[in-house]
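Trainee: Among the features that Swiss-Prot reports, active site, tele-phosphohistidine intermediate is placed at His535. For Cys913, the entry in Swiss-Prot reads active site, proton donor. According to Swiss-Prot, the feature substrate binding site maps to Arg641, Arg698, Glu827, Gly848, Thr849, Asn850, Asp851, an assignment based on similarity to another entry. As annotated by Swiss-Prot, Mg(2+) binding site applies to Glu827, Asp851. According to Swiss-Prot, the mutagenesis experiment Gln869 to Pro carries this note: 60% activity in the cold. 60% activity in the cold; when associated with S-873. Listed in Swiss-Prot is the mutagenesis experiment Ala873 to Ser, annotated as follows: 10% activity in the cold. 60% activity in the cold; when associated with P-869. While the structure shown retains the original residue, Swiss-Prot records the mutagenesis experiment Ile885 to Leu with this note: 50% activity in the cold. 65% activity in the cold; when associated with V-952. Looking at Swiss-Prot, you'll find the mutagenesis Ile952 to Val noted as follows: 25% activity in the cold. 65% activity in the cold; when associated with L-885.
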Amino acid sequence: MMSSLSVEGMLLKSARESCLPARVNQRRNGDLRRLNHHRQSSFVRCLTPARVSRPELRSSGLTPPRAVLNPVSPPVTTAKKRVFTFGKGRSEGNRDMKSLLGGKGANLAEMSSIGLSVPPGLTISTEACEEYQQNGKSLPPGLWDEISEGLDYVQKEMSASLGDPSKPLPLSVRSGAAISMPGMMDTVLNLGLNDEVVAGLAGKSGARFAYDSYRRFLDMFGNVVMGIPHSLFDEKLEQMKAEKGIHLDTDLTAADLKDLVEKYKNVYVEAKGEKFPTDPKKQLELAVNAVFDSWDSPRANKYRSINQITGLKGTAVNIQSMVFGNMGNTSGTGVLFTRNPSTGEKKLYGEFLINAQGEDVVAGIRTPEDLGTMETCMPDAYKELVENCEILEGHYKDMMDIEFTVQENRLWMLQCRTGKRTGKGAVRIAVDMVNEWLIDTRTAIKRVETQHLDQLLHPQFEDPSAYKSHVVATGLPASPGAAVGQVCFSAEDAETWHAQGKSAILVRTETSPEDVGGMHAAAGILTARGGMTSHAAVVARGWGKCCVSGCADIRVNDDMKIFTIGDRVIKEGDWLSLNGTTGEVILGKQLLAPPAMSNDLEIFMSWADQARRLKVMANADTPNDALTARNNGAQGIGLCRTEHMFFASDERIKAVRKMIMAVTPEQRKVALDLLLPYQRSDFEGIFRAMDGLPVTIRLLDPPLHEFLPEGDLEHIVNELAVDTGMSADEIYSKIENLSEVNPMLGFRGCRLGISYPELTEMQVRAIFQAAVSMTNQGVTVIPEIMVPLVGTPQELRHQISVIRGVAANVFAEMGVTLEYKVGTMIEIPRAALIAEEIGKEADFFSFGTNDLTQMTFGYSRDDVGKFLQIYLAQGILQHDPFEVIDQKGVGQLIKMATEKGRAANPNLKVGICGEHGGEPSSVAFFDGVGLDYVSCSPFRVPIARLAAAQVIV
């Protein structure tokens, strides 16, 4: 092949070598064996326009090649191609083809292309999966022929054949969607074995290895393809170990394993009424079908729902020649991250098992050893692994999750993908990689997910030293953070308890992908088996869920719903605390403390703030809330709900009730005079906390009945009689007058202030007295008064008149004049429709998206739970509209009102103050329609800041 390139091949030698990765060039002289098969593919890539342009070649004095490429690698048209091969330094795909090849397939192709040792294989595309689903869950026409053609390539590369006892070719069959879904879809290893093939394999590689591989295949194929519970195979294994008096699988002899194979084959007959299929080609077809089927499995669907993964065509299928980590003490398998996924520390973080296969580590079947043990027992393979990690991290410019196998001291790379990480890890990795000049700040902003920040805002233990006497066990610190909850033993119970508002600690011997719903619902996860890279650990870290894994001291009894630690018994419902940072298991409920911003997070958030256009405010009702908001980076208060201040003490609520029960304006004014100093004091505290930043104060909004006592009517009357000094008859009459059929659409918002102007007057007087008082103390106060529930311009005009009159009086009395704004909440659809009229009166609009959603859909927030889950399950709604803004309906009202309002008033400030202001996809929409700010709860402020930046980058 190379001779056909002759002259141009010699001329382009320097260009070819310059295209090799830097680390590969460094290793060239020391490892020619690994580079020989790499050179041809590197040569082809160097001639590809995407890699080296023609102008670059001309500038070097070299002539661009022409038809010379055809003998090396024929052009590939991917329009209808469904099977792509890779391995031995060449591939038909690359990392940019994730949507077609899935993440695993695209990265296998890429690793092959950059010269790493990847076992040859083929990838069946995600489009083929989509066709499979559309074809009644059967392989579409022609696909099997394409698979067979790809298999021929693998057989030629490996000089072996599927099903040939003299030259056996065991295969792995793995799933791989475009977005990583750890453990959610299926894998089959050692495919192609039967009695004849395993005998041939035994002759070549030893009987113990061959029959160990065979029993693993029978177990995995039976579970994944035939639907036989793994526990039925595990029972046979545990029974045999008990009979032999051994504890480890590795202590079983070849004869033991051969006997175990027969027991496993009997499981097929007992469980399914049919024998294990011995035809390797049939095994492959069934395995491909099973992987395609796993795309639509309940656990995969639930994982996609939890993580809001949509728009994917399906999973790819990766069929790859097997390499074996279970061929004795010179073999092994491992999983690693190029940096610590929990902390972000720049240090290899992983685990390794000698004489084992990959699923033993990933599935948590055996608790592995630290990666450092590999350096001692396999130094050459370890050195090469470290070099490969440097190559991959430099190539992808990200922290990578890598699976590898060592077969008789030779390293093979089985998978690489962008590594899942905790919030803490994500931020540190992003900051470090910017400092290392690997990425720029805009890339860093894209690398950290909003969910990562959510994790960082979770509490930690208040005083770890205080609970040391209650630590009963220590496992592996698989996912950091603190969790406190009641012990439960099934995923179903965890989901049920979560729905009931209970905090659950899910305790399992080991988690499986079927547990994904319960893992998401639980406050924390504790497992007896599994390492730092087990299913439980990887999934928990991705969600920021506290997890302690591999806690060997605990014994879990699911049937009795208990677990034991020595003589101690912990029952279902007992309180337990977990420290995912240290791995400690602690009895009882331990106190939690709010989180604090790290230096890395402050640096990262400063980049986000520089990038974003949208301002981020906070909804805060007390001075403490305001201080928290400011510490979290809020640029002001977008919603201060005055009514929340009324519940701060018994004296305040009693004064409110006197105001509500008042019969005459004079009585009402007496009660309001009692409330004024309370409101003024709170406003002073908020203005002080927000020195130099705007504070938007909403006038009283909720229906008055919300301030009355709860309980039966007699209790309410008695309590009000004590609070107000009124007679029972007077109170009964007043309560009857306050009663409403639909209070949320009744006597509330600006309707209160118009009916009782003295109510608006009291609140506004308190606001401006506090503003002037703080100004006199050197605080810069920027007050904004918001009138709620406006549906007509006349309503707003009325309240503005009252507000401006009170402001003028206060300024005259106190001798100070301040600038201020008066605006309104747009929460009634009619207000959005006539926004140009309202905009003429207002200084600002703030969309109250909670009520606007309620009134636009006609859904009562208090009752929507009765049918919302049904709507979501049936696809009638894609999201809860009270969490994610409805862009087609409510969103269009917001867009229209913004445009109309600004047409009437070009200086109109526009924002939103519903909880949608902290939801990332909603923030992106608000930025797109040109709002000036969003306002959300104090703890969601960093999330909104990042979401607003990610829209820009």
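Yeah, the Cβs are placed from backbone N, Cα and C, and that goes for glycine too.
Although substitutions are noted, the structure shown does not include any of them.
Describe the structural surroundings of these features, if you would.
Mentor: Cβ neighbour count for Cys913 (active site, proton donor) (all protein chains, 10 Å cutoff from its Cβ): 28. Cys913 (active site, proton donor) falls outside any helix or strand according to DSSP and counts as coil.
Less than 8 angstroms from the CB of Thr849 (substrate binding site) sit Glu827, Ile885, Val890, Ile894, Ile912, Cys913, Gly914, Glu915, His916, Gly917, Ser922, each of them six or more residues away in the same chain.
Annotation for Asp851 (substrate binding site): same-chain Cβ neighbours under 8 Å, separated by at least 6 residues, are Met744, Leu789, Met825, Glu827, Ile828, Gly914.
DSSP assigns Gln869 (mutagenesis position) to a helical segment in the three-state reduction.
Residues near Ala873 (mutagenesis position) in space but far in sequence (CB under 8 A, at least 6 apart, same chain): none are found.
Non-local neighbourhood of Ile952 (mutagenesis position): Ala611, Arg612, Arg613, Asp927, each in the same chain, at least six residues away, with C-beta under 8 Å from its C-beta. According to its DSSP assignment, Ile952 (mutagenesis position) is helical.
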Trainee: For each of Arg641, Arg698, count the other CB atoms within 10 A of its CB; which of these binding-site residues has the top count?
Mentor: Arg698
Trainee: Do you know offhand how many angstrom separate Gln869 (mutagenesis position) and Asn850 (substrate binding site) by C-alpha?
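Mentor: The Cα atom of Gln869 (mutagenesis position) is 18 Å away from the Cα atom of Asn850 (substrate binding site).
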Trainee: What three-state secondary structure does DSSP assign to Gly848 (substrate binding site)?
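Mentor: Where Gly848 (substrate binding site) sits, the three-state DSSP reduction gives coil.
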Trainee: For the recorded positions Asn850, Gln869, work out the Cβ neighbour count at 10 Å and name the residue with the minimum.
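Mentor: Checked Asn850, Gln869; of these recorded positions, fewest Cβ neighbours within 10 Å: Gln869.
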Trainee: When you average the Cβ positions of Arg641, Arg698, Glu827, Gly848, Thr849, Asn850, Asp851 for the substrate site, which other residues in that chain have a Cβ within 8 Å of that mean position?
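Mentor: So the additional residues around the site are Leu639, Asp701, Pro788, Met825, Ser846, Phe847, Leu852, Cys913, Gly914.
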Trainee: For Gly848 (substrate binding site), write down the residues of its own chain that are at least 6 apart in sequence and whose Cβ falls under 8 Å from its Cβ; none is a fine answer.
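Mentor: Sequence-distant Cβ neighbours: Pro788, Met825, Ile826, Glu827, Ile912, Cys913, Gly914.
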